[in-house]
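Chemist: Following this message is one structure expressed as structure tokens.
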Amino acid sequence: MQKIKLTGLSLIISGLLMAQAQAAEPVYPDQLRLFSLGQGVCGDKYRPVNREEAQSVKSNIVGMMGQWQISGLANGWVIMGPGYNGEIKPGTASNTWCYPTNPVTGEIPTLSALDIPDGDEVDVQWRLVHDSANFIKPTSYLAHYLGYAWVGGNHSQYVGEDMDVTRDGDGWVIRGNNDGGCDGYRCGDKTAIKVSNFAYNLDPDSFKHGDVTQSDRQLVKTVVGWAVNDSDTPQSGYDVTLRYDTATNWSKTNTYGLSEKVTTKNKFKWPLVGETELSIEIAANQSWASQNGGSTTTSLSQSVRPTVPARSKIPVKIELYKADISYPYEFKADVSYDLTLSGFLRWGGNAWYTHPDNRPNWNHTFVIGPYKDKASSIRYQWDKRYIPGEVKWWDWNWTIQQNGLSTMQNNLARVLRPVRAGITGDFSAESQFAGNIEIGAPVPLAADSKVRRARSVDGAGQGLRLEIPLDAQELSGLGFNNVSLSVTPAANQ
């Protein structure tokens, strides 16, 4: 009995694993094909569509069928044409709806970015919207494939040629040239492609710099004093420690005014170049030009463990330095914008999901860049084209049937191609730091050396003290703040 129970449990587990392995996959209507080879028979590298798959894309299949057509599915099922309201039931037919055994999902390829040279905002926009090969033609063909009429000028028979580009407020309008007259229904009503709502987002990973000019360290101050041992025994178990805060002053210039429009999506840290230590941060969602200089403070320390003979003193020297660095820099900013198509849809076929045939005037806006919403996202609509009712805008399956999958993939890849603009300028920084604490040869104390000086630092009452003049105001003017000297017992004697 126990073995039977275990066997039954194994079958249940095996069945569950098989069910997981055979999870439903999307059926892309543009890859369906009708074979007239008999019930349940498909051509090479195709298989019959089953009942569940046909149900998931029922409206698409029925839309490709004749009024009273009946076509076969897998396992003895059939689907009936629009005259039968697309009913799916057991039955027989002489032809079969089939699907590839190795379907192509047909993702939109991602092309390398189109780089626009640095310039001010109008320069960058102008270069983009006047680029015939990389912008005007791809967007014109998008409008044409979606069913917009007259996407070309009067002096050319081809889509996207003889196009005029005009300034429109803060944006641009691309439209076929209307000079010289034309023939055809409403041929003067050219489709307009409006480009507007430009935005620029800094790409921190794109940082590059030119030749670095870095000065050798420059001595700005030498502090000299004494470590004094008033006791009758040598002192060697103490650390002399210099602590200070130093500021690094930095500035950047921006070559063009586009930097005022560029924002940082996330908190941004300036990359380190050379030996100058910086900790520059620009907050998220700030203009790149909002912070063109400042100062960062770092706390530093230096230590030495001197050996001072009995009733002796040794000279102590601390040298303070500064260093400069400068270089030209470049970042890239990701350019995003709205692409609005305005015109009337062709009566002979258009991709609006209801496929109107009364030549309606139609406006639709796509966002080229970061995702905003479903209605404006080409990639979202394309990826979800296999779900009837989810995409209530454009019928991308229709565009594939009319123009071919590879044609649509190529066109949409060019429309969605990332665009980047150069952000250039010059960066400079100055930092301060202390060199090592230097110790000289011991000198015997004079007979009156027990008289303490006001600026001495005691070594925990053990006879070791420091006599080193520190002018806080002077040191602050040199970029060194909160300067202190201390004598403490060594931790690892």
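Any Cβ shown, glycine's included, is placed from N, Cα and C.
Dumping what Swiss-Prot says about this protein:
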type	residues	note
MUTAGEN	LYS208 to Ala	No effect on heptamerization
MUTAGEN	ASP211 to Ala	No effect on heptamerization
MUTAGEN	LYS221 to Ala	Impairs heptamerization
MUTAGEN	TYR244 to Gly	Blocks the hemolytic activity. Does not affect the initial structure, the ability to bind to cell-surface receptors or the capacity to form heptamers. Does not insert into membranes and form pores; the mutant heptamer is hydrophilic instead of being hydrophobic
MUTAGEN	ARG305 to Ala	Impairs heptamerization
MUTAGEN	LYS313 to Ala	No effect on heptamerization
MUTAGEN	LYS374 to Ala	Impairs heptamerization
MUTAGEN	GLU390 to Ala	Nearly abolishes heptamerization
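If you look at the structure here, what lies around each of the features I listed?
Modeler: Within its own chain, LYS208 (mutagenesis position) has TYR329, GLU330, PHE331 as residues 6 or more apart in sequence whose C-beta sits under 8 angstroms from its own.
Around the Cβ of ASP211 (mutagenesis position), a 10 Å sphere holds 7 further Cβ atoms from the protein chains shown.
The DSSP secondary structure for LYS221 (mutagenesis position) is strand.
Look at TYR244 (mutagenesis position): DSSP puts it in a strand.
When secondary structure is read from DSSP and collapsed to three states, ARG305 (mutagenesis position) falls in the coil class. All protein chains considered, the CB of ARG305 (mutagenesis position) has 15 other CB atoms within 10 Å.
Cβ contacts within 10 Å of LYS313 (mutagenesis position), excluding its own Cβ and spanning all protein chains shown: 24. When secondary structure is read from DSSP and collapsed to three states, LYS313 (mutagenesis position) falls in the strand class.
Counting every protein chain shown, 13 other Cβ atoms lie within 10 Å of the Cβ of LYS374 (mutagenesis position).
Cβ neighbours of GLU390 (mutagenesis position) (same chain, under 8 Å, six or more residues apart in sequence): LYS384.
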Chemist: Note down the number of other Cβ atoms within 10 Å of the Cβ of LYS221 (mutagenesis position), including every protein chain shown.
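Modeler: I get 17 for this one.
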Chemist: Could you check which of the mutagenesis positions ASP211, LYS221, TYR244, ARG305, LYS374 is the closest Cα neighbour of LYS313 (mutagenesis position)?
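Modeler: Result for LYS313 (mutagenesis position): the nearest of the mutagenesis positions is ARG305.
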Chemist: If you compare CA-to-CA distances from ASP211 (mutagenesis position) to each of the mutagenesis positions LYS221, TYR244, ARG305, LYS374, which comes out shortest?
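Modeler: It is LYS221, whose Cα lies nearest.
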Chemist: Tell me, by DSSP, whether ASP211 (mutagenesis position) is helix, strand or coil?
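Modeler: Where ASP211 (mutagenesis position) sits, the three-state DSSP reduction gives coil.
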Chemist: Could you state the CA-to-CA distance between LYS374 (mutagenesis position) and TYR244 (mutagenesis position) to the nearest Å?
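Modeler: For LYS374 (mutagenesis position) versus TYR244 (mutagenesis position), the Cα atoms are 56 Å apart.
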Chemist: Just to confirm: which same-chain residues, 6+ apart in sequence, have a Cβ under 8 Å from the Cβ of TYR244 (mutagenesis position)?
Modeler: SER299, LEU300, SER301, ALA434, LEU475, PHE480, ASN481, ASN482, VAL483, SER484
